[in-house]
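Visitor: The structure follows.
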Amino acid sequence: MVAAHAAHSQSSAEWIACLDKRPLERSSEDVDIIFTRLKGVKAFEKFHPNLLRQICLCGYYENLEKGITLFRQGDIGTNWYAVLAGSLDVKVSETSSHQDAVTICTLGIGTAFGESILDNTPRHATIVTRESSELLRIEQEDFKALWEKYRQYMAGLLAPPYGVMETGSNNDRIPDKENTPLIEPHVPLRPAHTITKVPSEKILRAGKILRIAILSRAPHMIRDRKYHLKTYRQCCVGTELVDWMIQQTSCVHSRTQAVGMWQVLLEDGVLNHVDQERHFQDKYLFYRFLDDEREDAPLPTEEEKKECDEELQDTMLLLSQMGPDAHMRMILRKPPGQRTVDDLEIIYDELLHIKALSHLSTTVKRELAGVLIFESHAKGGTVLFNQGEEGTSWYIILKGSVNVVIYGKGVVCTLHEGDDFGKLALVNDAPRAASIVLREDNCHFLRVDKEDFNRILRDVEANTVRLKEHDQDVLVLEKVPAGNRAANQGNSQPQQKYTVMSGTPEKILEHFLETIRLEPSLNEATDSVLNDFVMMHCVFMPNTQLCPALVAHYHAQPSQGTEQERMDYALNNKRRVIRLVLQWAAMYGDLLQEDDVAMAFLEEFYVSVSDDARMMAAFKEQLPELEKIVKQISEDAKAPQKKHKVLLQQFNTGDERAQKRQPIRGSDEVLFKVYCIDHTYTTIRVPVAASVKEVISAVADKLGSGEGLIIVKMNSGGEKVVLKSNDVSVFTTLTINGRLFACPREQFDSLTPLPEQEGPTTGTVGTFELMSSKDLAYQMTTYDWELFNCVHELELIYHTFGRHNFKKTTANLDLFLRRFNEIQFWVVTEVCLCSQLSKRVQLLKKFIKIAAHCKEYKNLNSFFAIVMGLSNVAVSRLALTWEKLPSKFKKFYAEFESLMDPSRNHRAYRLTAAKLEPPLIPFMPLLIKDMTFTHEGNKTFIDNLVNFEKMRMIANTARTVRYYRSQPFNPDAAQANKNHQDVRSYVRQLNVIDNQRTLSQMSHRLEPRRP
């Protein structure tokens, strides 16, 4: 889950340390920690808790580099594996020689493989890590023991034993494709096809509840209706159903959302269109509940009405969780020609988060949105295609799983949600290398047909312009329709524009300078295009290259044309350079003060423009703006108070005397304690962005000797990491209770945590139970907003590509991410330090109330941190405490948990955030994850050219931060006027235990595990 990413390395290191122990040495707390991590992994989501706990006892952790072969085809297996991170290629050879092996698919996160160890059959394929990967490994003896003990749980979870399929053996043959219910590739899907043949119990119950609620509260909605001289019995109208649902619950925010919720019932046949159409519409169309299909449909009893009142909100919550997926399926089931612009945008947004498509350009993804087809199959065992057939389609799994089967070898692997297969068929004409068989009922796929995909690629290539020098590409442009309406006004021909796909840094800069439009009416459009370059240039063209290039472009003189033409060109060229410099300086702001090259360039550039302005009146508009920026940055840099000192405590709590927190800059100095092996310490004073090498030098000066010193960061659980000499800004990357140690390398193993790192021994419930939940949420939001506002957009870029590559600090981002962990552990700490059961119940209520108020204030970061704290295993296992929580609060918590649902790449959260207007504090770990996803899924350089499409995607994500902050956070007047100093101080100085093992032990002491 994303939160594990947010907690940086501590929580992950914790569970890995537990797995590294020998099974006999693992305590119940170790198992709890491993269990918490594994239950969020896709491969284990359907495993029974008892089985998963046994896996926690016997599993091992493996971290493998790219290119490692786990086993070869024909080997006798000794281990079963599950993929926790990364991906692996499955290679098969007809001759059993690895030289001619063909990659038939890729195993992604959540995939499990290796069941052949149950009967010692040879491995059917070679498995090679595609990238750095994390695996869970279970040895053969342990896996067989699990199989014997939990066969009833595992039988439906592991790949079915198809056995060896020898050629000519009738018994071993895969079911014939003609005998399986399969939608033919080129037969258009009709929306009338139902997705499930039998409605699920949950959906049946939901339909009954909604029907009873309507009959109880608005009985006029269900009645006989006449239309075109025909009578339709006991029907509702689509628009009325949407109106009614919006009125019933606060969890429905739009008509589109309500449509999706009714679509859930329609897909399962619990609600039906009178003409059997299968997509629900917010129109004057007639729909009938399943119960009303009967002539003698009963009216609800008083007992049923009472049950309905109790269950209605839970039903609404269930449908609101299922609605987005149903709405997406509804769109995908429309024939491509019937999809609206809004439909295409929804599909495109979904495609952005599918790893299998991450390497494709924006244009290709948008084109795919128009041709993707939804395909579903009700029965496990259905053959999607057979080995040896012509490949005509590429599939992406939306729901369910499939087995990859090869004749003579059986099941070689299983693919799950998010994995793809059949892609080779789109790029060559080779026959299918394997058969694909559904391993469970009700599987959903996205399908791309070869003809459509090849057409898209042909169109893209036809619209691609390649500029060459010395027979080498130096700039690749793509022709796309102009996005703004102004470009098309008064012109019968649709306007075209060119976007940069890739190029050398110099040619990319040259292109942007040449295409800057100087007309005032086009300022906004020009700024938007330039923004990608000025935000991302640090990745491929640092200021040491950019500044000289800008000077050269500014002074460039054309060699051809009349004197007037040359003068006009030179003038406009200079104005374009000034325009880019203004936006560049505005983006970087006071970060430029830390860059000597940039400061020298700005001063030199200002002098050049000032000289030219005396002779050219056209510069009169731009000069004052440039002068203002240069003076502001120069004066700030020279101000004596500029270098404010940052104390150790400030990293956690901020300066209580200051009215507002100020951003930390790399040149700011920090007073920091570095500890020795005997827990004595020396205080050093270095810049925040100092490298580890500089930290060692400062420590050596204090200690009198630096011979063989290393710098180690250690968390409260004793996890130690030796820092590399080129690591920078290490002070803010520590965990909440982490500390820095300095010692000779030979003393590394003897380092132990400080007693103070253990955290508090008594809770603060006595203090904050007297504070209003709304006051606490308000002050938390005020502080979080200050932290969030201090984060510069470029820190996101430095964090994504590695700050050591830029020698820049990400201190403000680090502290904001640490705040998430601090609030999360604050919740767990307070609950685990509360020994009285009734007080713990009150604590749960308090935290749920605070979370609700944070959500009202649009502080999604703290909202998620609190909810994740409540879902921490040390809290969630306290069954006696949760049993006594009133049902109203349980419902609130269930609704909050539903927003944390990580499925479909956190779609529940994304939909919620998309409905909110700024100001907004986002769930920052997910934004970081999105940028990392784009970075890792796309190369920075392609054929020695900068992949600018990747730069554009990352810049687009980073820009959401600017959007969230585009409106100021206006404090609640009623809250701001209160005497809030105590609450303000409390939320800024949280004291927590961040050792999961300690928290689990405390939890077990509060409520020992039931026998």
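Note: Cβ is positioned from N, Cα and C throughout, glycine not excepted.
What Swiss-Prot records for 216-291 is domain 'DEP'. Residues or ranges marked as 3',5'-cyclic AMP binding site by Swiss-Prot on the basis of similarity to another entry: Gly422, Lys423, Leu424, Ala425, Arg432, Ala433. While the structure shown retains the original residue, Swiss-Prot records the mutagenesis experiment Leu467 to Ala with this note: Less than 10% of the wild-type maximal activity. If you look up Swiss-Prot, you'll see 496-634 marked as domain 'N-terminal Ras-GEF'. Where Swiss-Prot documents Tyr498 to Phe as a mutagenesis experiment, the accompanying text is: 2-fold reduction in maximal activity. Looking at Swiss-Prot, you'll find the mutagenesis Tyr569 to Phe noted as follows: 2-fold reduction in maximal activity. In Swiss-Prot, a published mutagenesis experiment is listed as Tyr569 to Ala, annotated 2-fold reduction in maximal activity. The domain 'Ras-GEF' annotation in Swiss-Prot covers 772-1009, and the record cites sequence analysis as its basis.
Just tell me what is around each of these and how deep it sits.
Guide: When secondary structure is read from DSSP and collapsed to three states, Gly422 (3',5'-cyclic AMP binding site) falls in the coil class. For Gly422 (3',5'-cyclic AMP binding site), the same-chain residues that are 6 or more apart in sequence and have a Cβ closer than 8 Å to its Cβ are Phe385, Gly391, Ser393, Trp394, Tyr395, Arg432, Ile436.
According to its DSSP assignment, Leu467 (mutagenesis position) is in a strand. Taking Cβ-Cβ distances under 8 Å and a sequence gap of 6 or more within the same chain, the neighbours of Leu467 (mutagenesis position) are Asp473, Val474, Leu475, Val476, Leu477, Gly503, Lys507.
Of all Cβ atoms in the protein chains displayed, 15 besides its own lie within 10 Å of the Cβ of Tyr498 (mutagenesis position).
Its Cβ taken as reference, Tyr569 (mutagenesis position) is surrounded by 15 other Cβ atoms within 10 Å in the chains shown.
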Visitor: From the Cα of Tyr498 (mutagenesis position) across to the Cα of Ala433 (3',5'-cyclic AMP binding site), what is the distance in angstrom?
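Guide: That separation, Cα to Cα, works out to 40 Å.
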Visitor: Select the most exposed residue of Leu424, Ala433, where exposure means the fewest other Cβ atoms within 10 Å, treating these as the binding-site residues.
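Guide: Each of the binding-site residues Leu424, Ala433 was scored; lowest Cβ tally within 10 Å is Leu424.
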Visitor: In whole Å, how far does the CA atom of Lys423 (3',5'-cyclic AMP binding site) lie from that of Tyr498 (mutagenesis position)?
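Guide: Rounded to a whole number, the Cα-Cα distance is 29 Å.
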Visitor: Between 0 and 100, where does the mean pLDDT of the domain 'DEP' (216-291) sit?
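Guide: Result for the domain 'DEP' (216-291): average pLDDT 91.
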Visitor: How many Å separate the Cα atoms of Tyr569 (mutagenesis position) and Leu424 (3',5'-cyclic AMP binding site)?
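Guide: Approximately 50 Å lies between the Cα of Tyr569 (mutagenesis position) and that of Leu424 (3',5'-cyclic AMP binding site).
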Visitor: Rounded to a whole number, how many Å is the Cα of Tyr498 (mutagenesis position) away from the Cα of Leu424 (3',5'-cyclic AMP binding site)?
Guide: 30
Visitor: Is Tyr569 (mutagenesis position) helix, strand or coil when read with DSSP?
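Guide: Looking at the DSSP assignment, Tyr569 (mutagenesis position) belongs to a helix.
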Visitor: Please report the DSSP secondary structure of Arg432 (3',5'-cyclic AMP binding site), reduced to three states.
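Guide: The three-state answer is coil.
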Visitor: Provide the three-state secondary structure of Tyr498 (mutagenesis position) computed with DSSP.
Guide: strand
Visitor: When the domain 'DEP' (216-291) is classified with DSSP, how many of its residues are helical, how many are strand and how many are coil?
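Guide: Taking the domain 'DEP' (216-291) as a whole: 31 helix, 20 strand, 25 coil.
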